Amino acid sequence: MMVDTGVDHRAVSSHDGPDAGRRVFGAADPRFACVVRAFASMFPGRRFGGGALAVYLDGQPVVDVWKGWADRAGWVPWSADSAPMVFSATKGMTATVIHRLADRGLIDYEAPVAEYWPAFGANGKATLTVRDVMRHQAGLSGLRGATQQDLLDHVVMEERLAAAVPGRLLGKSAYHALTFGWLMSGLARAVTGKDMRLLFREELAEPLDTDGLHLGRPPADAPTRVAEIIMPQDIAANAVLTCAMRRLAHRFSGGFRSMYFPGAIAAVQGEAPLLDAEIPAANGVATARALARMYGAIANGGEIDGIRFLSRELVTGLTRNRRQVLPDRNLLVPLNFHLGYHGMPIGNVMPGFGHVGLGGSIGWTDPETGVAFALVHNRLLSPLVMTDHAGFVGIYHLIRQAAAQARKRGYQPVTPFGAPYSEPGAAAG
């Protein structure tokens, strides 16, 4: 059964023409037609940017669609290879690197971090375990005193954290908005001798046979193309707002203090200097199909397309022993942090785990149902900011409904990119 949702299912990797961004491109199993329509409604015009959505069911891609524009001017249509900076959704990728290392016996979650990274044992941190740090319980969330230049140097930040004295929230769940990444990269460097940017390639992109997962700016010869962030360009020049944010960060909010630094807003504008750094908690660049493929492997017991990405035992450990949902001391909302991912404090509306980023880009997996998805876009601080941070919940609800119907009545994986989507069995959603 073919379902027409307005998806242009020509197999092209980029799209020319002034109106290309107004159409949905890609493919989807017809059971997911309502999912595609909900996604398409997110990008009504040029000033709202663009994005992509990919869904996996039992290790098979069943949705792979994109729409909108990849630049602020609204001249460059989104393509299959467009990839925005996904902010904190990067943490899920970084955590997965650590799990790959643990799977090979290089890291034990119950071992002290200092066992691998001796410098980290300074100032009362000798007994902090890998699990503690991955649960955001290290007491090292604050950025007080760190300059923008410091944050653009990952080695400096790793050294600062290794020497730091834990704060009063040691042992309590307190979201490490930026420092989580350098804690993970320092640990990974200690056991591999490699930086996290290289490990993204070796531990994620290469075994998954995809180019669309990068830490920072992709190489010039990579097919992945960075989508520009769409946000009000006059915010950085607003002296009153900048002063207010600085005061808020240093006096009132631990959560804000964990992510604010001088020049934070300007850093993601223009050519985005953050892309040239290694910030493993925030500056990942990902296509939806690549991020969904990573989470699709986890949802499928650690395997995808015959590739053993993670052991079944490790995936089982990710789904078991998830702690009671308690209020996070920095975010002031209940979240379930477990080994680098988080759950959602909304009952059974969004089962599973993954990581959402600032603006609403997200990667998510539910091994109990075999469903995984990724939604990425380049919109930040737009008039739709509240919708962006809640919209993925509604889309995931539609995905779960469609997946249940697809299991009952059968489904057809989308055709691998590059082949005509109009061939038999490759239905456009």
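Every residue gets a Cβ built from N, Cα and C, even glycine.
Every position carries its original residue.
Here the residue is the original one, but Swiss-Prot notes a mutagenesis experiment at this spot, Gly49 to Ala: 70% loss of esterase activity. In the shown protein chains, 30 other C-beta atoms lie within 10 A of the C-beta of Gly49 (mutagenesis position). According to DSSP, Gly49 (mutagenesis position) is assigned to coil rather than to any helix or strand.
Among the mutagenesis results in Swiss-Prot, Gly50 to Ala has the note: 90% loss of esterase activity. The residue drawn here is the original one. Within the same chain, residues at least six positions away from Gly50 (mutagenesis position) with a Cβ under 8 Å of its Cβ are Gly21, Phe43, Trp66, Lys67, Gly68, Trp69, Ala70, Pro77, Trp78, Ser82, Ala227, His377, Asn378.
Taking Cβ-Cβ distances under 8 Å and a sequence gap of 6 or more within the same chain, the neighbours of Gly51 (mutagenesis position) are Phe39, Met42, Phe43, Trp66, Lys67, Gly68, Trp78, Pro84, Ala288, Ser361, Leu375, Val376, His377, Asn378, Arg379. Under its mutagenesis annotations, Swiss-Prot gives Gly51 to Ala the following note: 60% loss of esterase activity.
For the published mutagenesis Ser88 to Ala, Swiss-Prot gives the following note: Loss of esterase and beta-lactamase activities. Ser88 (mutagenesis position) is surrounded by 23 other CB atoms, counting those within 10 A of its CB over all protein chains shown.
Secondary structure from DSSP puts Ser88 (mutagenesis position) in coil. Among the features that Swiss-Prot reports, active site, acyl-ester intermediate is placed at Ser88, with the record citing similarity to another entry.
Lys91 to Ala appears in Swiss-Prot as a mutagenesis experiment; the accompanying note says: 90% loss of esterase activity. Counting every protein chain shown, the Cβ of Lys91 (mutagenesis position) has 32 other Cβ atoms within 10 Å.
Experimental mutagenesis at this site is recorded by Swiss-Prot as Tyr175 to Ala, annotated: Loss of esterase and beta-lactamase activities. Taken residue by residue with DSSP, Tyr175 (mutagenesis position) is part of neither helix nor strand, so it is coil. Using a 10 Å radius centred on the Cβ of Tyr175 (mutagenesis position) and all shown protein chains, the other Cβ atoms total 25.
A mutagenesis experiment is reported in Swiss-Prot for this position, His355 to Ala, and the note states: 80% loss of esterase and beta-lactamase activities. According to its DSSP assignment, His355 (mutagenesis position) is in a strand.
Cβ contacts within 10 Å of Ser361 (mutagenesis position), excluding its own Cβ and spanning all protein chains shown: 30. According to Swiss-Prot, the mutagenesis experiment Ser361 to Ala carries the annotation: Almost no change in esterase and beta-lactamase activities.
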_Give me the long-range Cβ neighbours of His355 (mutagenesis position): same chain, 6+ apart, Cβ under 8 Å, in sequence order._
Ser88, Ala89, Thr90, Lys91, Gly92, Ala95, Gly340, Tyr341, His342, Ile362, Gly363
*asked:* Measuring Cα to Cα, how many Å separate Gly49 (mutagenesis position) from Tyr175 (mutagenesis position)?
replied: 29
